[in-house]
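> Before we start, here is the structure in question, set down as C-alpha coordinates.
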Amino acid sequence: MAGAPGPLRLALLLLGMVGRAGPRPQGATVSLWETVQKWREYRRQCQRSLTEDPPPATDLFCNRTFDEYACWPDGEPGSFVNVSCPWYLPWASSVPQGHVYRFCTAEGLWLQKDNSSLPWRDLSECEESKRGERSSPEEQLLFLYIIYTVGYALSFSALVIASAILLGFRHLHCTRNYIHLNLFASFILRALSVFIKDAALKWMYSTAAQQHQWDGLLSYQDSLSCRLVFLLMQYCVAANYYWLLVEGVYLYTLLAFSVLSEQWIFRLYVSIGWGVPLLFVVPWGIVKYLYEDEGCWTRNSNMNYWLIIRLPILFAIGVNFLIFVRVICIVVSKLKANLMCKTDIKCRLAKSTLTLIPLLGTHEVIFAFVMDEHARGTLRFIKLFTELSFTSFQGLMVAILYCFVNNEVQLEFRKSWERWRLEHLHIQRDSSMKPLKCPTSSLSSGATAGSSMYTATCQASCS
(Lines of atoms letter the chains of each structure in order from A and count residues from 1; the text may use other names and numbers.)
(Lines give C-alpha, C1' and ligand atoms only; values in the text may rest on other atoms or scores of the structure.)
Protein backbone atom coordinates (compact mmCIF):
# COMPACT_ATOMS: atom_id res chain seq x y z
CA MET A 1 0.00 0.00 0.00
CA ALA A 2 2.93 2.33 0.00
CA GLY A 3 3.03 4.87 -2.70
CA ALA A 4 0.27 5.76 -5.07
CA PRO A 5 -2.20 3.00 -5.77
CA GLY A 6 -2.14 1.14 -9.04
CA PRO A 7 -5.08 1.35 -11.47
CA LEU A 8 -6.22 -2.19 -10.75
CA ARG A 9 -6.44 -1.57 -7.03
CA LEU A 10 -8.26 1.74 -7.47
CA ALA A 11 -10.75 0.28 -9.96
CA LEU A 12 -11.45 -2.55 -7.54
CA LEU A 13 -12.18 -0.13 -4.72
CA LEU A 14 -14.36 2.10 -6.91
CA LEU A 15 -16.38 -0.84 -8.16
CA GLY A 16 -16.81 -1.97 -4.59
CA MET A 17 -19.10 1.04 -4.24
CA VAL A 18 -21.04 0.68 -7.49
CA GLY A 19 -22.83 -2.65 -7.98
CA ARG A 20 -26.13 -1.93 -9.67
CA ALA A 21 -27.35 1.05 -7.76
CA GLY A 22 -25.94 0.63 -4.37
CA PRO A 23 -23.91 -1.20 -1.79
CA ARG A 24 -22.54 -4.64 -2.20
CA PRO A 25 -23.45 -7.39 0.25
CA GLN A 26 -21.13 -8.40 3.00
CA GLY A 27 -18.78 -11.10 1.73
CA ALA A 28 -18.55 -9.80 -1.84
CA THR A 29 -15.43 -8.36 -3.44
CA VAL A 30 -13.01 -6.76 -0.97
CA SER A 31 -13.77 -3.13 -0.19
CA LEU A 32 -11.74 -0.15 0.87
CA TRP A 33 -13.37 -0.26 4.30
CA GLU A 34 -12.34 -3.90 4.82
CA THR A 35 -8.79 -3.28 3.59
CA VAL A 36 -8.21 -0.39 5.97
CA GLN A 37 -9.74 -2.35 8.85
CA LYS A 38 -7.27 -5.16 8.16
CA TRP A 39 -4.43 -2.64 7.95
CA ARG A 40 -5.39 -1.29 11.36
CA GLU A 41 -5.30 -4.77 12.84
CA TYR A 42 -1.93 -5.42 11.19
CA ARG A 43 -0.61 -2.18 12.71
CA ARG A 44 -1.87 -3.16 16.18
CA GLN A 45 -0.17 -6.54 15.96
CA CYS A 46 3.05 -4.92 14.73
CA GLN A 47 3.10 -2.35 17.53
CA ARG A 48 2.57 -5.09 20.09
CA SER A 49 5.41 -7.10 18.56
CA LEU A 50 7.73 -4.08 18.50
CA THR A 51 7.05 -3.51 22.18
CA GLU A 52 7.23 -7.09 23.45
CA ASP A 53 10.09 -8.59 21.39
CA PRO A 54 13.44 -8.64 23.27
CA PRO A 55 16.21 -6.26 22.11
CA PRO A 56 19.13 -7.60 20.02
CA ALA A 57 22.34 -8.76 21.70
CA THR A 58 24.56 -6.28 19.82
CA ASP A 59 24.73 -2.53 20.34
CA LEU A 60 24.76 -1.67 16.62
CA PHE A 61 21.60 -2.49 14.69
CA CYS A 62 18.85 -0.94 12.57
CA ASN A 63 15.82 -0.06 14.70
CA ARG A 64 12.62 -2.08 14.42
CA THR A 65 9.81 -0.02 12.95
CA PHE A 66 6.43 0.06 11.26
CA ASP A 67 6.59 2.14 8.06
CA GLU A 68 2.84 2.12 7.34
CA TYR A 69 3.36 -0.78 4.93
CA ALA A 70 5.20 -3.61 6.69
CA CYS A 71 6.41 -4.48 10.16
CA TRP A 72 10.23 -4.54 10.34
CA PRO A 73 12.29 -6.28 13.02
CA ASP A 74 15.73 -5.12 14.13
CA GLY A 75 18.23 -5.37 11.28
CA GLU A 76 21.77 -6.71 11.37
CA PRO A 77 24.26 -4.15 9.97
CA GLY A 78 25.40 -4.79 6.40
CA SER A 79 22.58 -7.19 5.54
CA PHE A 80 19.23 -7.37 3.77
CA VAL A 81 16.15 -7.77 5.95
CA ASN A 82 13.00 -9.34 4.53
CA VAL A 83 9.47 -9.88 5.82
CA SER A 84 6.49 -11.59 4.22
CA CYS A 85 4.06 -9.55 2.14
CA PRO A 86 1.57 -7.91 4.52
CA TRP A 87 -1.51 -10.05 4.94
CA TYR A 88 -3.90 -7.08 4.79
CA LEU A 89 -3.29 -6.63 1.04
CA PRO A 90 -6.41 -7.62 -0.95
CA TRP A 91 -4.24 -9.85 -3.17
CA ALA A 92 -2.12 -11.31 -0.33
CA SER A 93 -3.33 -14.86 -1.03
CA SER A 94 -1.94 -14.57 -4.58
CA VAL A 95 1.61 -13.82 -3.37
CA PRO A 96 2.04 -16.28 -0.46
CA GLN A 97 5.80 -16.68 -1.09
CA GLY A 98 6.49 -12.99 -1.67
CA HIS A 99 8.69 -10.81 0.52
CA VAL A 100 9.45 -7.12 0.92
CA TYR A 101 13.09 -6.11 1.48
CA ARG A 102 15.11 -3.42 3.24
CA PHE A 103 18.86 -2.98 3.63
CA CYS A 104 20.56 -2.24 6.94
CA THR A 105 23.83 -0.34 6.34
CA ALA A 106 27.08 -0.94 8.22
CA GLU A 107 26.38 2.20 10.28
CA GLY A 108 23.20 0.65 11.70
CA LEU A 109 20.88 2.85 9.65
CA TRP A 110 18.25 1.83 7.14
CA LEU A 111 19.34 2.56 3.58
CA GLN A 112 17.54 5.62 2.18
CA LYS A 113 16.36 6.38 -1.32
CA ASP A 114 18.51 8.63 -3.46
CA ASN A 115 17.83 12.31 -2.76
CA SER A 116 15.17 11.41 -0.21
CA SER A 117 14.78 10.94 3.52
CA LEU A 118 12.51 7.92 3.00
CA PRO A 119 13.96 4.44 3.55
CA TRP A 120 14.61 2.27 0.51
CA ARG A 121 12.61 -0.91 0.17
CA ASP A 122 11.87 -3.46 -2.54
CA LEU A 123 8.27 -4.64 -2.58
CA SER A 124 8.24 -5.95 -6.15
CA GLU A 125 7.38 -9.48 -4.99
CA CYS A 126 4.25 -8.13 -3.29
CA GLU A 127 2.93 -6.05 -6.18
CA GLU A 128 -0.26 -6.85 -8.06
CA SER A 129 1.61 -7.37 -11.34
CA LYS A 130 3.44 -10.36 -9.83
CA ARG A 131 0.34 -12.42 -9.26
CA GLY A 132 0.60 -14.08 -12.65
CA GLU A 133 -3.11 -14.37 -13.43
CA ARG A 134 -3.87 -12.32 -16.50
CA SER A 135 -7.64 -12.70 -16.08
CA SER A 136 -7.75 -11.88 -12.37
CA PRO A 137 -10.98 -10.47 -10.89
CA GLU A 138 -9.32 -7.09 -10.39
CA GLU A 139 -8.40 -6.86 -14.10
CA GLN A 140 -12.00 -7.69 -14.98
CA LEU A 141 -13.16 -4.94 -12.64
CA LEU A 142 -10.72 -2.50 -14.23
CA PHE A 143 -12.25 -3.32 -17.62
CA LEU A 144 -15.74 -2.68 -16.22
CA TYR A 145 -14.57 0.57 -14.63
CA ILE A 146 -13.27 1.84 -17.98
CA ILE A 147 -16.47 0.75 -19.74
CA TYR A 148 -18.87 2.51 -17.40
CA THR A 149 -16.71 5.65 -17.16
CA VAL A 150 -16.64 6.01 -20.95
CA GLY A 151 -20.36 5.21 -21.13
CA TYR A 152 -21.38 7.80 -18.56
CA ALA A 153 -19.11 10.42 -20.15
CA LEU A 154 -20.64 9.91 -23.61
CA SER A 155 -24.16 9.80 -22.18
CA PHE A 156 -23.61 12.98 -20.17
CA SER A 157 -22.32 14.89 -23.21
CA ALA A 158 -25.08 13.66 -25.52
CA LEU A 159 -27.83 14.38 -22.98
CA VAL A 160 -26.62 17.94 -22.35
CA ILE A 161 -26.64 18.63 -26.10
CA ALA A 162 -30.05 16.97 -26.53
CA SER A 163 -31.51 19.00 -23.65
CA ALA A 164 -30.19 22.23 -25.17
CA ILE A 165 -31.80 21.32 -28.51
CA LEU A 166 -35.23 20.56 -27.02
CA LEU A 167 -35.12 23.74 -24.95
CA GLY A 168 -33.75 25.87 -27.78
CA PHE A 169 -36.54 25.26 -30.31
CA ARG A 170 -39.80 26.82 -29.17
CA HIS A 171 -41.93 24.60 -31.39
CA LEU A 172 -40.61 21.52 -29.55
CA HIS A 173 -42.05 22.68 -26.23
CA CYS A 174 -44.83 20.23 -25.45
CA THR A 175 -45.75 17.72 -22.72
CA ARG A 176 -44.04 14.80 -24.42
CA ASN A 177 -40.75 16.64 -24.75
CA TYR A 178 -41.01 18.01 -21.21
CA ILE A 179 -41.14 14.40 -20.03
CA HIS A 180 -38.13 13.62 -22.20
CA LEU A 181 -36.25 16.57 -20.68
CA ASN A 182 -36.91 15.31 -17.16
CA LEU A 183 -35.69 11.86 -18.19
CA PHE A 184 -32.55 13.48 -19.64
CA ALA A 185 -32.06 15.36 -16.37
CA SER A 186 -32.32 12.13 -14.37
CA PHE A 187 -29.67 10.48 -16.56
CA ILE A 188 -27.43 13.56 -16.25
CA LEU A 189 -27.77 13.57 -12.45
CA ARG A 190 -27.07 9.85 -12.33
CA ALA A 191 -23.87 10.28 -14.33
CA LEU A 192 -22.80 13.28 -12.24
CA SER A 193 -23.39 11.43 -8.97
CA VAL A 194 -21.25 8.53 -10.18
CA PHE A 195 -18.48 10.91 -11.27
CA ILE A 196 -18.57 12.75 -7.93
CA LYS A 197 -18.45 9.49 -5.99
CA ASP A 198 -15.56 8.14 -8.06
CA ALA A 199 -13.63 11.42 -7.91
CA ALA A 200 -14.06 11.73 -4.14
CA LEU A 201 -12.92 8.17 -3.51
CA LYS A 202 -10.03 8.44 -5.98
CA TRP A 203 -8.77 11.69 -4.47
CA MET A 204 -9.12 10.40 -0.94
CA TYR A 205 -7.41 7.09 -1.68
CA SER A 206 -4.56 8.59 -3.72
CA THR A 207 -3.83 11.34 -1.19
CA ALA A 208 -3.79 8.96 1.74
CA ALA A 209 -1.61 6.47 -0.14
CA GLN A 210 0.99 9.08 -0.99
CA GLN A 211 1.07 10.49 2.53
CA HIS A 212 0.78 7.15 4.36
CA GLN A 213 -2.31 8.43 6.16
CA TRP A 214 -4.36 5.26 6.07
CA ASP A 215 -6.43 6.31 9.05
CA GLY A 216 -7.66 9.13 6.84
CA LEU A 217 -9.25 6.59 4.52
CA LEU A 218 -11.45 5.18 7.22
CA SER A 219 -12.19 8.55 8.77
CA TYR A 220 -13.41 9.79 5.36
CA GLN A 221 -15.59 6.72 4.94
CA ASP A 222 -16.99 7.38 8.40
CA SER A 223 -17.60 11.06 7.61
CA LEU A 224 -20.91 12.72 6.86
CA SER A 225 -19.73 13.98 3.45
CA CYS A 226 -19.02 10.46 2.20
CA ARG A 227 -22.45 9.23 3.27
CA LEU A 228 -24.20 12.23 1.76
CA VAL A 229 -22.45 11.61 -1.57
CA PHE A 230 -23.57 8.00 -1.52
CA LEU A 231 -27.12 8.94 -0.45
CA LEU A 232 -27.28 11.45 -3.31
CA MET A 233 -26.20 8.76 -5.75
CA GLN A 234 -28.95 6.45 -4.47
CA TYR A 235 -31.56 9.16 -5.04
CA CYS A 236 -30.31 9.99 -8.55
CA VAL A 237 -30.34 6.31 -9.53
CA ALA A 238 -33.84 5.81 -8.11
CA ALA A 239 -35.14 8.95 -9.84
CA ASN A 240 -33.70 7.67 -13.12
CA TYR A 241 -35.62 4.39 -12.80
CA TYR A 242 -38.86 6.21 -12.00
CA TRP A 243 -38.54 8.60 -14.92
CA LEU A 244 -38.10 5.56 -17.14
CA LEU A 245 -41.32 4.30 -15.56
CA VAL A 246 -42.99 7.63 -16.32
CA GLU A 247 -41.94 7.32 -19.98
CA GLY A 248 -43.45 3.85 -20.11
CA VAL A 249 -46.71 4.91 -18.46
CA TYR A 250 -47.01 7.94 -20.75
CA LEU A 251 -46.43 5.79 -23.83
CA TYR A 252 -49.11 3.36 -22.72
CA THR A 253 -51.62 6.13 -21.96
CA LEU A 254 -51.10 7.54 -25.46
CA LEU A 255 -51.96 4.14 -26.91
CA ALA A 256 -54.82 3.31 -24.55
CA PHE A 257 -56.58 6.66 -24.11
CA SER A 258 -57.52 9.19 -26.75
CA VAL A 259 -58.20 12.19 -24.50
CA LEU A 260 -55.82 13.31 -21.73
CA SER A 261 -55.56 16.42 -19.57
CA GLU A 262 -51.89 16.95 -20.26
CA GLN A 263 -51.32 19.79 -17.79
CA TRP A 264 -52.69 17.74 -14.89
CA ILE A 265 -51.01 14.52 -15.93
CA PHE A 266 -47.62 16.22 -16.32
CA ARG A 267 -47.77 17.41 -12.70
CA LEU A 268 -48.55 13.83 -11.69
CA TYR A 269 -45.57 12.54 -13.67
CA VAL A 270 -43.24 15.08 -12.06
CA SER A 271 -44.45 13.95 -8.64
CA ILE A 272 -43.79 10.31 -9.54
CA GLY A 273 -40.39 10.90 -11.14
CA TRP A 274 -38.84 13.19 -8.53
CA GLY A 275 -41.08 12.67 -5.50
CA VAL A 276 -41.60 8.92 -5.16
CA PRO A 277 -37.84 8.11 -4.85
CA LEU A 278 -37.70 10.37 -1.79
CA LEU A 279 -40.29 8.14 -0.11
CA PHE A 280 -37.88 5.21 0.07
CA VAL A 281 -34.38 6.72 -0.25
CA VAL A 282 -34.82 8.97 2.80
CA PRO A 283 -36.18 6.13 5.02
CA TRP A 284 -33.27 3.94 3.88
CA GLY A 285 -30.82 6.66 4.91
CA ILE A 286 -32.49 6.95 8.32
CA VAL A 287 -32.39 3.17 8.86
CA LYS A 288 -28.72 3.01 7.84
CA TYR A 289 -27.88 5.86 10.23
CA LEU A 290 -29.72 4.24 13.14
CA TYR A 291 -28.90 0.55 12.70
CA GLU A 292 -25.99 0.10 10.25
CA ASP A 293 -23.92 3.26 10.50
CA GLU A 294 -20.56 1.94 9.35
CA GLY A 295 -18.17 3.02 6.64
CA CYS A 296 -19.63 4.96 3.74
CA TRP A 297 -22.83 2.88 3.71
CA THR A 298 -21.41 0.79 0.87
CA ARG A 299 -21.76 -2.51 2.77
CA ASN A 300 -24.88 -4.44 3.66
CA SER A 301 -24.53 -6.49 6.80
CA ASN A 302 -28.32 -6.82 6.86
CA MET A 303 -29.74 -7.16 3.34
CA ASN A 304 -33.25 -6.44 4.66
CA TYR A 305 -32.29 -2.77 4.95
CA TRP A 306 -31.20 -2.73 1.31
CA LEU A 307 -34.64 -4.02 0.28
CA ILE A 308 -36.09 -0.65 1.31
CA ILE A 309 -34.51 0.73 -1.87
CA ARG A 310 -34.35 -2.44 -3.94
CA LEU A 311 -38.03 -3.41 -3.88
CA PRO A 312 -39.39 -0.06 -5.21
CA ILE A 313 -36.81 -0.16 -8.00
CA LEU A 314 -37.80 -3.75 -8.84
CA PHE A 315 -41.42 -2.57 -8.94
CA ALA A 316 -40.54 0.14 -11.50
CA ILE A 317 -38.57 -2.36 -13.60
CA GLY A 318 -41.40 -4.90 -13.47
CA VAL A 319 -44.11 -2.42 -14.47
CA ASN A 320 -42.01 -1.13 -17.37
CA PHE A 321 -41.45 -4.69 -18.57
CA LEU A 322 -45.21 -5.34 -18.55
CA ILE A 323 -45.74 -2.10 -20.49
CA PHE A 324 -43.05 -3.22 -22.94
CA VAL A 325 -44.86 -6.54 -23.54
CA ARG A 326 -48.21 -4.78 -23.91
CA VAL A 327 -46.85 -2.22 -26.39
CA ILE A 328 -45.25 -4.97 -28.48
CA CYS A 329 -48.62 -6.76 -28.62
CA ILE A 330 -50.30 -3.56 -29.79
CA VAL A 331 -47.63 -3.03 -32.45
CA VAL A 332 -48.08 -6.61 -33.72
CA SER A 333 -51.86 -6.23 -33.95
CA LYS A 334 -51.56 -2.95 -35.87
CA LEU A 335 -48.99 -4.38 -38.27
CA LYS A 336 -51.23 -7.36 -38.99
CA ALA A 337 -54.22 -5.06 -39.44
CA ASN A 338 -52.33 -3.25 -42.22
CA LEU A 339 -52.14 -6.56 -44.13
CA MET A 340 -48.35 -6.47 -44.36
CA CYS A 341 -46.32 -9.48 -45.43
CA LYS A 342 -44.64 -11.57 -42.74
CA THR A 343 -41.16 -10.31 -43.64
CA ASP A 344 -42.17 -6.65 -43.22
CA ILE A 345 -43.94 -7.45 -39.95
CA LYS A 346 -40.84 -9.15 -38.55
CA CYS A 347 -38.55 -6.30 -39.61
CA ARG A 348 -40.77 -3.58 -38.17
CA LEU A 349 -41.37 -5.59 -35.01
CA ALA A 350 -37.63 -6.09 -34.51
CA LYS A 351 -37.04 -2.37 -35.02
CA SER A 352 -39.77 -1.43 -32.55
CA THR A 353 -38.47 -3.92 -29.98
CA LEU A 354 -34.87 -2.75 -30.20
CA THR A 355 -36.02 0.86 -29.91
CA LEU A 356 -38.17 0.23 -26.84
CA ILE A 357 -35.52 -1.71 -24.90
CA PRO A 358 -33.30 1.31 -24.04
CA LEU A 359 -36.24 3.72 -23.82
CA LEU A 360 -37.97 1.62 -21.14
CA GLY A 361 -34.91 0.03 -19.56
CA THR A 362 -36.19 -3.44 -20.39
CA HIS A 363 -32.68 -4.92 -20.23
CA GLU A 364 -32.81 -4.52 -16.45
CA VAL A 365 -35.14 -7.52 -16.23
CA ILE A 366 -32.31 -9.90 -17.17
CA PHE A 367 -30.69 -9.73 -13.73
CA ALA A 368 -33.33 -7.78 -11.82
CA PHE A 369 -34.17 -10.62 -9.47
CA VAL A 370 -30.62 -11.98 -9.08
CA MET A 371 -29.71 -10.44 -5.74
CA ASP A 372 -26.14 -9.28 -5.23
CA GLU A 373 -25.55 -11.63 -2.32
CA HIS A 374 -26.31 -14.62 -4.58
CA ALA A 375 -24.04 -13.57 -7.47
CA ARG A 376 -20.58 -15.12 -7.29
CA GLY A 377 -17.71 -15.74 -9.70
CA THR A 378 -18.59 -15.69 -13.40
CA LEU A 379 -22.25 -14.92 -12.73
CA ARG A 380 -21.26 -11.84 -10.74
CA PHE A 381 -18.97 -10.59 -13.53
CA ILE A 382 -21.66 -11.15 -16.20
CA LYS A 383 -24.21 -9.37 -14.01
CA LEU A 384 -21.88 -6.42 -13.40
CA PHE A 385 -20.92 -6.21 -17.08
CA THR A 386 -24.55 -6.28 -18.26
CA GLU A 387 -25.75 -3.72 -15.75
CA LEU A 388 -22.83 -1.30 -15.85
CA SER A 389 -22.33 -1.32 -19.62
CA PHE A 390 -26.01 -1.07 -20.59
CA THR A 391 -26.86 1.45 -17.87
CA SER A 392 -23.92 3.74 -18.57
CA PHE A 393 -24.59 3.86 -22.33
CA GLN A 394 -28.38 3.98 -21.94
CA GLY A 395 -28.39 7.77 -21.65
CA LEU A 396 -26.56 8.03 -24.97
CA MET A 397 -29.10 5.76 -26.68
CA VAL A 398 -32.02 7.70 -25.16
CA ALA A 399 -30.57 11.01 -26.40
CA ILE A 400 -30.14 9.58 -29.90
CA LEU A 401 -33.64 8.08 -30.13
CA TYR A 402 -35.57 10.90 -28.46
CA CYS A 403 -33.65 13.80 -30.02
CA PHE A 404 -30.93 13.29 -32.62
CA VAL A 405 -32.90 11.00 -34.97
CA ASN A 406 -36.29 12.50 -34.10
CA ASN A 407 -38.13 13.74 -37.20
CA GLU A 408 -39.45 16.88 -35.49
CA VAL A 409 -35.97 17.87 -34.32
CA GLN A 410 -34.54 17.28 -37.78
CA LEU A 411 -37.36 19.35 -39.29
CA GLU A 412 -36.56 22.23 -36.93
CA PHE A 413 -32.91 22.11 -37.94
CA ARG A 414 -33.86 22.12 -41.63
CA LYS A 415 -36.18 25.08 -41.08
CA SER A 416 -33.49 26.96 -39.18
CA TRP A 417 -30.98 26.24 -41.91
CA GLU A 418 -33.37 27.39 -44.64
CA ARG A 419 -34.22 30.52 -42.63
CA TRP A 420 -30.54 31.33 -42.15
CA ARG A 421 -29.80 30.62 -45.83
CA LEU A 422 -32.63 32.86 -47.03
CA GLU A 423 -31.62 35.66 -44.66
CA HIS A 424 -27.98 35.35 -45.72
CA LEU A 425 -28.96 35.36 -49.40
CA HIS A 426 -31.23 38.38 -48.80
CA ILE A 427 -28.38 40.31 -47.17
CA GLN A 428 -26.05 39.50 -50.05
CA ARG A 429 -28.63 40.71 -52.59
CA ASP A 430 -29.22 43.93 -50.66
CA SER A 431 -25.51 44.68 -50.53
CA SER A 432 -24.89 43.92 -54.22
CA MET A 433 -28.07 45.45 -55.73
CA LYS A 434 -29.16 48.30 -53.49
CA PRO A 435 -31.45 50.03 -56.04
CA LEU A 436 -33.53 46.88 -56.33
CA LYS A 437 -35.68 45.90 -53.34
CA CYS A 438 -36.67 42.30 -52.98
CA PRO A 439 -40.37 41.93 -52.12
CA THR A 440 -40.66 40.14 -48.80
CA SER A 441 -44.39 39.69 -48.62
CA SER A 442 -44.32 36.34 -50.41
CA LEU A 443 -41.43 35.14 -48.26
CA SER A 444 -43.19 36.29 -45.13
CA SER A 445 -46.45 34.68 -46.04
CA GLY A 446 -44.68 31.49 -47.04
CA ALA A 447 -42.71 31.37 -43.82
CA THR A 448 -45.82 32.11 -41.78
CA ALA A 449 -47.78 29.40 -43.51
CA GLY A 450 -44.96 26.92 -43.01
CA SER A 451 -44.64 27.86 -39.35
CA SER A 452 -48.38 27.55 -38.78
CA MET A 453 -48.46 24.17 -40.47
CA TYR A 454 -45.54 22.90 -38.35
CA THR A 455 -47.08 24.30 -35.17
CA ALA A 456 -50.29 22.44 -35.90
CA THR A 457 -48.33 19.27 -36.65
CA CYS A 458 -46.36 19.53 -33.42
CA GLN A 459 -49.48 20.22 -31.40
CA ALA A 460 -51.18 17.21 -32.95
CA SER A 461 -48.23 14.93 -32.30
CA CYS A 462 -47.74 16.23 -28.75
CA SER A 463 -51.36 15.81 -27.79
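Heads up, the Cβ atoms here are built off N, Cα and C, so glycines get one too.
Quick paste from Swiss-Prot:
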MUTAGEN   Leu32 to Ala  No effect on stimulation of cAMP accumulation and on GLP-1 binding
MUTAGEN   Tyr88 to Ala  Abolishes stimulation of cAMP accumulation in response to GLP-1
MUTAGEN   Pro90 to Ala  Strongly decreased stimulation of cAMP accumulation in response to GLP-1
MUTAGEN   Glu128 to Ala  Slightly decreases stimulation of cAMP accumulation in response to GLP-1
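Give me the local environment of each listed feature.
Counting every protein chain shown, the Cβ of Tyr88 (mutagenesis position) has 19 other Cβ atoms within 10 Å.
DSSP assigns Pro90 (mutagenesis position) to coil, not to a helix or a strand.
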> Near the Cβ of Pro90 (mutagenesis position), how many other Cβ atoms are there if near means within 10 Å?
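Within a 10 Å radius of the Cβ of Pro90 (mutagenesis position) lie 22 other Cβ atoms.
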